Structures are given as structure tokens and as C-alpha cells.
Amino acid sequence: MLARALLLCAVLALSHTANPCCSHPCQNRGVCMSVGFDQYKCDCTRTGFYGENCSTPEFLTRIKLFLKPTPNTVHYILTHFKGFWNVVNNIPFLRNAIMSYVLTSRSHLIDSPPTYNADYGYKSWEAFSNLSYYTRALPPVPDDCPTPLGVKGKKQLPDSNEIVEKLLLRRKFIPDPQGSNMMFAFFAQHFTHQFFKTDHKRGPAFTNGLGHGVDLNHIYGETLARQRKLRLFKDGKMKYQIIDGEMYPPTVKDTQAEMIYPPQVPEHLRFAVGQEVFGLVPGLMMYATIWLREHNRVCDVLKQEHPEWGDEQLFQTSRLILIGETIKIVIEDYVQHLSGYHFKLKFDPELLFNKQFQYQNRIAAEFNTLYHWHPLLPDTFQIHDQKYNYQQFIYNNSILLEHGITQFVESFTRQIAGRVAGGRNVPPAVQKVSQASIDQSRQMKYQSFNEYRKRFMLKPYESFEELTGEKEMSAELEALYGDIDAVELYPALLVEKPRPDAIFGETMVEVGAPFSLKGLMGNVICSPAYWKPSTFGGEVGFQIINTASIQSLICNNVKGCPFTSFSVPDPELIKTVTINASSSRSGLDDINPTVLLKERSTEL
């Protein structure tokens, strides 16, 4: 009888044993598989490593690791020695070779086809085929682990609001030392919300952006039904209205396309565009208006070139051209600015034609979380000679009509944005959005910040002070989390020490860049079958793509061709800032923090 009791106790104890993969034992992208209840096996296939935990490098891997400089060394080289890079930029074969390496080395860090999602921490047909999920760079932490992050850290995670209050919330506006402006901030917001479209009815692991990339559904609508409501069905154009001699989006009443507006917004200010949340702030509607004008302008160009084409072909070809323009602007203007490189990035799909590369993409949940760059937002928005606080700015398209697109472009080009890394720079107006980012990451069972660093071949941080580069926030972090290997992804990205004179820390760049470049170059228009003049209506359409820039987009569609770029033109606006954030509070506590939080727009 005693023997039976002991056996029963042993079985019960075994059934409550933690999943052996909770400790994330497999290194260097090795895959952990449980064997029985208390054993695991690491699959090191094609990792370049071997051993029980995939920790021993093969001979060629050892040589590569010895020769490979650290990411910070590469960043230093690319952001210094301007004279050398000026020479390289003017030697086509050298520039092409370096750009090709940048694209392949970054893109190969992304699994394609996708591997995991929030409900499947192992390879499955469901994880591959179900487009309604965001994919995952790392599988979720197993359900039966001793702690929320696996085996490290406390048994209960710190209160998300406490994290935001102590580490993320702005005390005083910290400008971006790279000089990013509000044209950049709103471009980032407008561009990314064609593929960051969380389905909040189903949960943060699900997306409504089934195109999983640059398909411009934020211009044309996610569904065919919405697209048809927005189209004019004449000469390929989108519906529009003329106000004071300039083109603006049509109204909800004229299109019957659903948009999110509060009841108090009058009908004539309820503009209808592809993304239903873009009525939130005039900065988003500014870009929506500019791209509407660009689509209809391209239709006119194609109509002149191809009078024989009907409405459908003009529409579809114009959409492909705008996709090409978008990718070109993102790589050569937007990413170029973010990088701070003296090396000139180049959009040229032919660089990958002789490489092993898959022309498909799946948006990762971690990429969505990483892109919550709310510290970019200022305390107030300066348009011409007027300042608007958040309560005056949101859902107020009358500002757009009052000032006009030209004044918006001029003003946002001059207004500096905030620094993202370094901590304590999230505006109080979006405090609840930052808190939701932490809560949703927990719901999706993200692995720790250091596990993501290892996944992207970065050395894990060994101390809190190494992470933040200062003492005050590192002490707060340690009190909250207890273990550097238990710090969560989103808070760590925002408190990580910035690179010298940079907007981001190392991890934001080294994790974000692979997702970004794979998503851009994995677009179907970049494939050999598509990347040819005939796809875009001939040389005229191809030329529109190959000469696109943020300045040309503005000049072609905004009265007076105001100067613009993604950085402030006046160097005096860029002030030297310290790595650690100020501990004094800003004066924006009276703003209702829930004002930007609507059920379907928390990513904004």
C-alpha cells in the first residue's frame, strides 16, 4: 500500500514538473523540443552550431564569428568617415555590393515562411497558413513554467502602470538628437498602420491586415467592399472633393465607408480614407490627403500614356506604382534618416535576383510591439503660429482645412520629434497606450528582452546598468524585475541606452531592421516577374518609382512645393541631451490619457 502511495505521489509530482524548455536552453536559434516530462532535445540543424544546447560553433562558424565585428562597431564605421563613404557612394559596384550585403544579412534573420504564432509554439500548418495571426520571431513562453518569463525573475510581473509611471512617462520633453521631425513621426504612423492592424475583438495576437506588408490598404481599404466605396470608377481614380481649389478626401456621407469619429465631429469634417482610424489626428489625414492626390495624379499620367486603358487597369497599375514609390521613399529617405549612415542606402530589387530570397512576408507581433514609438510625439503641435494640445488636435480635421496642407508640411518639417530610447519620454496623453503594449505582450507570452537579443545574434545584457547606461533607472528596473534575464521586451526597448547622438538603442535597430527590410524587399513588386517596366505601364510608370522621394511626393501634390525632409532643417533645434532622462515632471498631467484609446485604435 505504501509503495502504491509513493508511486502515486511520484506520478503527481512528475505531472507538475515544469516544461524542460522553460529555461530556453537552446542557443543560437536552436529549437527546443521536450522529450518526456523532464527532458529536452535541441535541434541544431543548419544553425552552424552543435552540442547539447547548440552552443559549440562549427569550424566555419568559428571563423565567421572571429571576423565579424560587433553591431556597434559596424554602426560606428557607417556613421563616421564621411569622406570615405562619399567615395563608396559614387562607385556603383561597391555601393551595390554593400547594399546587397545589408539586405541579405538582415533579411536572413527573419524566418520565411513563418514558424510560430501566439497559440502554436511549435511548427504547425496552422501557424503557417492562418493569415489572421501575427507570426512570432520567438515562440511563446510555455504555459507551465515557474515564472512568467520561463524560470528567471519573480513569480509575478510588476504592475504595468507602475512600469510606465516610473520608467517610461515623460518628465520633460527630450528631443531626438538625430533631428527627426513631425513629418517623420506622422509618416511612420501613417505607413505602418497598413500592416499593424490588431484585431482587438479577437485579441492582440490577431490582425486585420491580411496582406502582411506594403499593400497600401490604408489608402485603398482592406477589403474589396471598402475599396469600391472609395473608388470613383472613372479613369482609375479615387473619390475626392475640392475645397478652396485643392483636393481632399471625400466624406463618410459621400462614400458610406465606415470611419471612427466621435459623435460631435460634423459631417463635412468626417473624411473617408482607406484606414478607418486615420481621422484620429490631422497629421495622419495630411498624409492620407497627399497620397490620395498622388494616386489621382499617377492616373492622369497613365491615362495620357495609355488612352486605350480602362478604369480598372489604370487603378490597378497606379496602385502598383504607389507601392513602389512607398518602398523607395521608406528605404532611401525614411530608413536612411533613421540609420544616420553616411553610406547611401539604395532601393534596387535587382540586387537580390541572384540571391536566395523569398518574396513573401508575415508581420510579427514583436515587430508591432517594437514599433510603438510614442516618445516621438511632442507636448504640443505647432502649426504655423498656433500651438495645439492633444485635446485640441485629435479628431479635428478643421485644423487641416484652416491651415492647409502647405502650412502643415512646412510646420511639421520644422518641429522636432522626441527621442525614443533612453526612457522617460512617453507623453502622458498616450500613457494608457504604453501600458496596453506591456499588458498585450504578457497576454501573448513574449520571452524576455535578453532572449530576443540572443535570437537576433546580440550579446545579452549582464546587468541593469549595462542596459540603461545610468544608475537611477537601472535601480528602478532591478527593484521591479529582480533579474536582468526577466526584463520584458517593450519596457527594455524604451529604457535601453541610446547609441551616441541617436534616437534608438542597439536592440531597436538590430531587431527592427531585419523585419523592416524583409517586409519591404519581400513585396511581390520586387520579384523578378514583377520588377520590369511593363508592370507599371512602361518606362513612364517605372520612372515615377525610380525617382520617388519624400520631396518629390510633396512637390507633386502640395501647393508651392514646400521644402521637406525627415529631419529638422535648423541644426540649432537639435540639442545635445544626456543619456539618462530628467526626473522632473512635465505639465501635461491634466490631459485625459484615455482620449486616444479607442477599441480599434490602441496602436495609435
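Yeah, the Cβs are placed from backbone N, Cα and C, and that goes for glycine too.
Keep in mind the model shows the original residues, not the substituted ones.
DSSP assigns Y371 (mutagenesis position) to coil in the three-state reduction, outside any helix or strand. Among the features that Swiss-Prot reports, active site, for cyclooxygenase activity is placed at Y371, with the record citing similarity to another entry.
R106 (substrate binding site) carries a helical DSSP state (H, G or I). Sequence-distant contacts (6 or more apart, same chain, Cβ under 8 Å) of R106 (substrate binding site) comprise A513, P514, L517, K518. Residues annotated as substrate binding site in Swiss-Prot: R106, Y341.
Counting only same-chain residues six or more apart in sequence, the Cβ atoms lying under 8 angstroms from the Cβ of H374 (heme b binding site) belong to V426, P427, V430, V433, S434. According to Swiss-Prot, the feature heme b binding site maps to H374, an assignment based on sequence analysis.
The domain 'EGF-like' annotation in Swiss-Prot covers 18-55 and rests on sequence analysis. Under 8 Å from some Cβ of the domain 'EGF-like' (18-55) lie the Cβ atoms of residues 61, 64, 122, 141-146, 150-151, 447, 451, 454-455, all in the same chain and six or more residues away from its ends.
In three-state terms derived from DSSP, Q189 (mutagenesis position) belongs to a helical segment. Under mutagenesis, Swiss-Prot gives Q189 to N with this note: Increases two-electron hydroperoxide reduction. Has no effect on cyclooxygenase activity.
Annotation of the mutagenesis experiment Q189 to V in Swiss-Prot: Impairs two-electron hydroperoxide reduction.
According to Swiss-Prot, the mutagenesis experiment Q189 to R carries this note: Impairs two-electron hydroperoxide reduction and cyclooxygenase activity.
As a published mutagenesis entry, Y371 to A appears in Swiss-Prot alongside the note: Decreased protein stability. Increased decrease of protein stability; when associated with A-516. If you draw a 10 Å sphere around the CB of Y371 (mutagenesis position), it holds 19 other CB atoms from the protein chains shown.
The Cβ of S516 (mutagenesis position) lies under 8 Å from the Cβ of V330, V335, F367, each of which sits 6+ residues away along the same chain. Swiss-Prot gives this note for the published mutagenesis S516 to T: Decreased enzyme activity with arachidonic acid. Loss of cyclooxygenase activity; when associated with V-519.
Here the residue is the original one, while Swiss-Prot reports the published mutagenesis S516 to A with the comment No effect on protein stability. Increased decrease of protein stability; when associated with A-371.
In sequence order, I327, P349, L352, Y359, L520 are the residues of the chain that are 6 or more apart from C526 (mutagenesis position) and have a CB within less than 8 Å of its CB. Here the residue is the original one, while Swiss-Prot reports the published mutagenesis C526 to S with the comment Prevents activation by nitric oxid (NO).
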In this predicted model, the domain 'EGF-like' (18-55) has a mean pLDDT of 97
Which listed residue (Q189, Y341) has most other Cβ within 10 Å, given these are recorded positions:
Q189
Rounded to a whole number of Å, the separation of the Cα atoms of Q189 (mutagenesis position) and Y371 (mutagenesis position) comes to 9
In angstrom units, rounded to an integer, how far apart are the Cα atoms of Y371 (mutagenesis position) and Y341 (substrate binding site)?
20
